[in-house]
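Visitor: Here the residue is the original one, but Swiss-Prot notes a mutagenesis experiment at this spot, Y108 to F: Partial loss of activity. The dopamine binding site annotation in Swiss-Prot covers Y108, K109, E110 and is backed by experimental evidence. Annotation of the mutagenesis experiment E110 to A in Swiss-Prot: Partial loss of activity. In Swiss-Prot, the entry for mutagenesis K122 to A states: Loss of activity. The structure shown retains the original residue. The active site, proton donor annotation in Swiss-Prot covers K122 and rests on experimental evidence. Residues annotated as (4-hydroxyphenyl)acetaldehyde binding site in Swiss-Prot, with experimental evidence given as evidence: D141.
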Amino acid sequence: MMKMEVVFVFLMLLGTINCQKLILTGRPFLHHQGIINQVSTVTKVIHHELEVAASADDIWTVYSWPGLAKHLPDLLPGAFEKLEIIGDGGVGTILDMTFVPGEFPHEYKEKFILVDNEHRLKKVQMIEGGYLDLGVTYYMDTIHVVPTGKDSCVIKSSTEYHVKPEFVKIVEPLITTGPLAAMADAISKLVLEHKSKSNSDEIEAAIITV
């Protein structure tokens, strides 16, 4: 009888240890899987496309040019009240932008996340202010320049954002592809008017004279 009691106690102890191990190891797993403390959001994606009678390389040359950031006020006259650039214009560069009165959002920061020359792909993420103050937890612009012929391409722009459910009706009418469309229009116009300009100095001169 004594042996059976000892075995029973041992099994109980073993079970307790295993349960504790499950709790200790299982909780990080649940955190990792997003089951605990998960913030519920709604994902939205909006798109804009512009066909351009210029090569994808010519269009991408401007989009990927590190000097583009400092010339945004020249490319989009009247849009900015203030523009501060932190970085060299490449990946990791942060733009602190304040727009003219009456524009919304009035101020926010964005960061260049990706500049992929092979696939002509650029990603820019809003990291502070703007829609992030209105329940948006993630906001990413993507520009993809896709060739459709030797001297033709399409600029595919999109915005993906994640927003808390209670803010969806507030931000949905505000977030549009307008800024991406304005940039695509400005760059395509620049390239079409100055097709012979292919290096950085020529592009800079062309932008300044827009």
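Each residue, glycine too, has its Cβ placed from N, Cα and C.
Mind running through what each feature is packed against?
Guide: In the three-state DSSP classification, Y108 (mutagenesis position) falls within a strand.
Just so you know, the Cβ of E110 (mutagenesis position) picks up 20 other Cβ atoms within 10 Å once every protein chain is counted.
Other Cβ atoms within 10 Å of the Cβ of K122 (mutagenesis position) number 22 in total over all chains.
D141 ((4-hydroxyphenyl)acetaldehyde binding site): 20 other CB atoms within 10 A of its CB, across all protein chains.
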Visitor: Please report how many Å separate the Cα atom of K109 (dopamine binding site) from that of K122 (mutagenesis position), as a whole number.
Guide: 17
Visitor: Relative to the mean position of the Cβ atoms of Y108, K109, E110, the recorded dopamine site, which additional same-chain residues have Cβ within 8 Å?
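Guide: Residues close to the dopamine site, other than Y108, K109, E110: I94, L95, D96, M97, E107, K111, M126, I127, E128, G129, G130.
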